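**Q** A single structure is presented below for examination.
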Amino acid sequence: MCTTCGCGEGNLYIEGDEHNPHSAFRSAPFAPAARPKMKITGIKAPEFTPSQTEEGDLHYGHGEAGTHAPGMSQRRMLEVEIDVLDKNNRLAERNRARFAARKQLVLNLVSSPGSGKTTLLTETLMRLKDSVPCAVIEGDQQTVNDAARIRATGTPAIQVNTGKGCHLDAQMIADAAPRLPLDDNGILFIENVGNLVCPASFDLGEKHKVAVLSVTEGEDKPLKYPHMFAAASLMLLNKVDLLPYLNFDVEKCIACAREVNPEIEIILISATSGEGMDQWLNWLETQRCA
């Protein structure tokens with residue numbers, strides 16, 4: 001996971017940086033990361049043997065760090081992870097205090113790529129725009145495509161490109177949020193990078209993580225990526241308008257999610273048909289008033 005692999009060291013870009021004369025992105029915000037030639041040297045890796053099932057399957061998450069990186073001991077990975085997450089969590093608490101002072105509801109939308117969360121978000125914003133002030137932070141590795149889609153609804157949005165990074169972190173939110181015009185008592189939606197692994201570990205200062213799972217992904221996704229669904233308060237089972245065309249067991253999916261997180265709330269939803277949208281909007285209003 002990225003708390004130990006260092007993927008957060010990629011080229012970060014937040015919309016507006018290109019106008020800063022001191023920004024490396026002033027002339028080319030989407031320049032690919034440099035690929036310098038690297039000298040490969042031999043590394044004597046600490047001994048680590050993955051667990052093995054009777055069928056021969058290998059499991060690299062059984063060590064004390066819960067993961068594996070070549071050339072790094074389990075104890076060192078734990079030290080790196082604790083250091084990274086401690087810094088992030090302190091920043092997240094500052095973000096949370098700022099949002100709470102303005103009574104803003106902040107939600108961290110997480111999912112696999114292609115789950116439909118941007119389409120669901122645009123439909124949500126269209127339904128809220130005359131009643132609730134909203135703003136959006138869009139996270140992707142590259143492009144401002146999704147932020148442009150959000151702005152087309154009339155909602156303020158800012159794109160955060162993580163470069164090689166596979167998730168948003170609390171510092172990115174601290175940098176991006178002040179650039180958005182969001183009134184007190186409004187809702188800030190943070191659409192995280194499409195990834196069901198690393199975003200689970202990084203607190204952004206949100207009130208809730210909302211996991212979006214598409215019915216095209218398979219019923220057992222919560223069991224395959226348990227950390228994300230354990231961290232989420234709500235699961236939106238998306239694209240249910242496609243159920244007549246799929247061999248997807250809704251009850252099995254719900255059971256898998258609740259096996260990982262017995263307290264998780266679940267809404268069946270479709271931005272295309274409108275099913276579940278009222279329930280989703282009611283949930284948002286309940287959280288705003290909580």
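Cβ from N, Cα, C; glycine included.
According to Swiss-Prot:
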MUTAGEN   C2 to A  Decreases nickel content. Disruption of the N-terminal metal-binding site; when associated with A-5 and A-7
BINDING   C2, C5, C7  Ni(2+) 1 binding site
MUTAGEN   C5 to A  Decreases nickel content. Disruption of the N-terminal metal-binding site; when associated with A-3 and A-7
MUTAGEN   C7 to A  Decreases nickel content. Decreases hydrogenase activity of the cell. Disruption of the N-terminal metal-binding site; when associated with A-3 and A-5
MUTAGEN   K117 to N  Important decrease in GTPase activity
MUTAGEN   C166 to A  Does not affect nickel content. Mutant lacks hydrogenase activity
BINDING   C166, H167, C198  Zn(2+) binding site
BINDING   C166, H167, C198  Ni(2+) 2 binding site
MUTAGEN   H167 to A  Does not affect nickel content. Mutant lacks hydrogenase activity
MUTAGEN   C198 to A  Does not affect nickel content
MUTAGEN   D241 to N  85-fold decrease in kcat/KM value of GTPase activity and loss of the specificity for GTP
MUTAGEN   L242 to A  Cannot form dimers. Can still bind metal in both sites and activate GTP hydrolysis, but hydrogenase activity of the cell is decreased; when associated with A-246
MUTAGEN   L246 to A  Cannot form dimers. Can still bind metal in both sites and activate GTP hydrolysis, but hydrogenase activity of the cell is decreased; when associated with A-242
**Q** Using the alpha carbons only, what distance in Å do you get between D241 (mutagenesis position) and H167 (mutagenesis position) once rounded?
**A** 29
**Q** What Cα-Cα separation, expressed in whole Å, is found between L246 (mutagenesis position) and C198 (mutagenesis position)?
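**A** Between the Cα atoms of L246 (mutagenesis position) and C198 (mutagenesis position), the distance comes to 29 Å.
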**Q** Looking at the mutagenesis positions listed here (K117, C166, H167, C198), whose Cα lies nearest to that of L242 (mutagenesis position)?
**A** K117
**Q** Just the number: how many Å between the Cα atoms of K117 (mutagenesis position) and C198 (mutagenesis position)?
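**A** That separation, Cα to Cα, works out to 17 Å.
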**Q** State the Cα to Cα distance, in Å, between H167 (mutagenesis position) and C198 (mutagenesis position), rounded to an integer.
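**A** Distance between the two Cα atoms comes out at 6 Å.
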**Q** Between C166 (mutagenesis position) and C198 (mutagenesis position), what is the CA-CA distance rounded to a whole number of Å?
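**A** Approximately 7 Å lies between the Cα of C166 (mutagenesis position) and that of C198 (mutagenesis position).
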**Q** If we count other C-beta atoms within 10 Å, could you say which of the mutagenesis positions K117, H167 has the fewest?
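**A** Counting other Cβ atoms within 10 Å of each of the mutagenesis positions K117, H167 gives the minimum at H167.
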**Q** Can you tell me how many other Cβ atoms are located within 10 Å of the Cβ belonging to L242 (mutagenesis position)?
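**A** Within a 10 Å radius of the Cβ of L242 (mutagenesis position) lie 16 other Cβ atoms.
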**Q** Just checking, which of C166, C198, D241 (mutagenesis positions) has the fewest C-beta atoms within 10 Å of its C-beta?
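**A** Output over mutagenesis positions C166, C198, D241: least Cβ neighbours within 10 Å is D241.
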